[in-house]
Amino acid sequence: MKKTLLAAALLAGFAGAAQAETSVTLYGIIDTGIGYNDVDFKVKGANADDSDFKYNHSRFGMINGVQNGSRWGLRGTEDLGDGLQAVFQLESGFNSGNGNSAQDGRLFGRQATIGLQSESWGRLDFGRQTNIASKYFGSIDPFGAGFGQANIGMGMSAMNTVRYDNMVMYQTPSYSGFQFGIGYSFSANDKDADAVNRVGFATADNVRAITTGLRYVNGPLNVALSYDQLNASNNQAQGEVDATPRSYGLGGSYDFEVVKLALAYARTTDGWFGGQGYPVAVTLPSGDKFGGFGVNTFADGFKANSYMVGLSAPIGGASNVFGSWQMVDPKLTGGDEKMNVFSLGYTYDLSKRTNLYAYGSYAKNFAFLEDAKSTAVGVGIRHRF
């Protein structure tokens, strides 16, 4: 009996030591609901004799990944001694309505990184993950970089869900509230829709990306700066090669306890990063395609100033209400119309891991097209594990 107890104690000790050296965590989010989306726009005929092209369609049904994208992932660390750790994160996005993989069918499309970290010098990662702007502005956006059309990425394309493949990223620890990050991608999108022409053997045959930023977080104050740049591949069309999309971002929030105020500004030139893109893709009678800018779009001469004002407030101990206004003033888009987005959201916590949500968003001059409108509303449930 004593030998059995001794053996059990030794095994428990070994298990504890192993656990202290290596840790692997399974985590995830399931977000599903019911929603309605209506898109209405008209394109004038190219000539006086041409009829206008009208588009007015709506859909009602299941929605998923609204508050946060549905996902599952593995996060691990190994203690290497002297405060140094090996780290990895594999995160797979999926559609909780039908079970399909997200992020163009990638197995770990949300994140696939391995690296080293230390409390003294920071963290170095290799692989696919979000850019610095997405990391730093998510906590400033009243919608937490979620809720589809309502989030900050609708008007400030580099600030939400922009992911780069083949990236080396370094982030410092937090020094008195300050943190700096920088990353470089050798090939930003290996699953480019035009992979034959845009992904090649030579380094310059691939779209490359730079992302960097600085933030300050101290108590109720949160301030962030960011910069992103795309370098065209040699195989792209001439107009695209001449373009070097850039995005500059500045934003901040302050929590007054009864209400939290958020402000943000972005300047985008020569293209659109479009981490989420627009939900409409239509081929016009002329053969031209309409649908706003997609992911990592190159457009020489394009310029846009974007603004966001947001508020959020707790109601009781379990509810939050939040809203924002975004405006994008573009140039050289073909339409050049100012886009305004008005959004309102609400969450109710059923527990620490499960909550209900509702939101509504209305966009005028949607995708920079005159009188184009997009309305999105939805209710759902989110569970974290």
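Note that the numbers count up from 1, one per residue, in the order the chain is shown.
Any Cβ shown, glycine's included, is placed from N, Cα and C.
Record note (Swiss-Prot) on the natural variant Ile29 to Thr: In strain: 10901. In the three-state DSSP scheme, Ile29 (variant position) is classed as strand. In the shown protein chains, 19 other C-beta atoms lie within 10 A of the C-beta of Ile29 (variant position).
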